[in-house]
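Engineer: Take a look at the following structure, please.
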Amino acid sequence: MYRWLAKVLGTILRLCERPAPGARALLKRRRSSSTLFSTAVDTDEIPAKRPRLDCFIHQVKNSLYNAASLFGFPFQLTTKPMVSSACNGTRNVAPSGEVFSNSSSCELMSSGSCSSMLKLGNKSPNGISDYPKIRVTVTRDQPRRVLPSFGFTLKSEGYNRRPSGRRHSKSNPESSLTWKPQEQGVTEMISEEGGKGVRRPHCTVEEGVQKDEREKYRKLLERLKEGAHGSTFPPTVSHHSSQRIQMDTLKTKGWVEEQNHGVRTTHFVPKQYRVVETRGPLCSMRSEKRYSKGKADTEKVVGLRFEKEGTRGHQMEPDLSEEVSARLRLGSGSNGLLRRKISVLEIKEKNFPSKEKDRRTEDLFEFTEDMEKEISNALGHGPPDEILSSAFKLRITRGDIQTLKNYHWLNDEVINFYMNLLVERSKKQGYPALHAFSTFFYPKLKSGGYQAVKRWTKGVNLFEQELVLVPIHRKVHWSLVVMDLRKKCLKYLDSMGQKGHRICEILLQYLQDESKTKRNTDLNLLEWTHYSMKPHEIPQQLNGSDCGMFTCKYADYISRDKPITFTQHQMPLFRKKMVWEILHQQLL
């Protein structure tokens, strides 16, 4: 009876062996990355076995399904959890919940004369199968069919990554069919919650790739941070070499400014590595420049630029250590070395005798106890309007004297009083004839012209003088113009290195008008010159408060026809001396 039924069903099956009309239905699958099938089929591994009863029952079900499809009756074959069919010794495993609604199941689960071989892919340690697709081999005259997989592993040859981070698949050169990407393999997915249409399928492999990418990016950022923090070099003995190493380091990470004795160098580098932590002297130098005041910082830079010029005299001073060592070697018979060193000292003293002598006298000046008390009392507390000195039609109050404290700006009264002291000293023998204008002279001349200051020289003939001093006040800065009538030149001296060509031209025109008025003669302007002293020719201030002191000391040295050899570090001493000189109306 069973044989007759099998023959009938076989006849019906042969009549139905043709493609089913219509498109294939959807496959609803819920599988993890560990249930991917293998691409390789090895027929030698499994020996052939005789058909069993369960294979026959499965063939009957397939025949009924094909018959129902032929006559148009709706029919569904729902597999139970883990349904296994053995046909010629091959075992097919399908997850629970899978629905097969087209003729592909007939081709997949073939009849007794077929041999379909499925092999599960080996699982990798991360739970992802190494084989992303399944291949079904049919021994009958049916063409080979390939069931595309719905996921790719990172080890798959068909998996590639674009520079933008998106994934796409390439065709396998060994396969005759073209594989489609995962996004295109499934175009629809029915939601379990009564989904509302089309959405992109969820893929565990994709989540793993995204996590892997995020992890790589996080590690890259950590490496960049570690490279930025760990790029500092240990301090070396040489300061210049350490600065050079730090400069090379900062060139690769951002922009860097180096300020060395007033010279400023800026390196521009890509903006994305702009800010980097550094250690060492360069960082402290930058922080000092960042938080310093604007004016004081500018003056400090200018002063540092010419610090070497102010210390030239110190470099030329005889080395006392050499002299002491030479004397200690007298008993050792090194007379030749001693003679050479003594000759060097003599040459240095011959080259700069007056400069060294003047500087030493200034530095070796000592105040007595009485002088110290007078100076401290004048600079101490008291009524600011109290008059402490009166001469030259000027009155100096306690408030005026207190401008001589360290880091205070001098006012007009103190500067005018000191200029008059210089004029009084010039009346002594051995000093050049000197005249000094008030600090209000130049502003009046500039605003009102010659007629506004015509009477300022009523009792003085400027052309009988040898030197004429004109203090200049430019907003918040003091400078000096020296008219040397002997050399027919005007010199502008500025402790900040500024130029005063326009000021010299105005004063030269004043001399021309003065000559016409007092002597009825014109000056030969071709014989006169004016010149702004360059910063390396005169001492420069290193702060923002000693411009008035520099102006007074310029006038002091020039009125004695002495070279200007003082430096910034002598300003506290000069301030104390000026207090005593104004109180006693006498220059020391």
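A Cβ is built for glycine as well, from the same backbone N, Cα and C atoms used for every other residue.
Positions annotated as active site by Swiss-Prot: His477, Asp494. Experimental mutagenesis at this site is recorded by Swiss-Prot as Cys547 to Ala, annotated: Abolishes protease activity. The active site, nucleophile feature in Swiss-Prot is assigned to Cys547.
Just tell me what is around each of these and how deep it sits.
Structural biologist: Under the three-state DSSP scheme, His477 (active site) falls in the strand class.
According to DSSP, Asp494 (active site) is assigned to coil rather than to any helix or strand.
Sequence-distant contacts of Cys547 (mutagenesis position), defined by Cβ-Cβ distance under 8 angstroms and a gap of at least six in the same chain, are Trp409, His477, Trp478, Ser479, Ser495, Met496, Gln541. The DSSP secondary structure for Cys547 (mutagenesis position) is helix.
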Engineer: A 10 Å Cβ contact count, applied to the active-site residues His477, Asp494: which residue has the minimum?
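Structural biologist: Sparsest of the active-site residues His477, Asp494 by Cβ contacts within 10 Å: His477.
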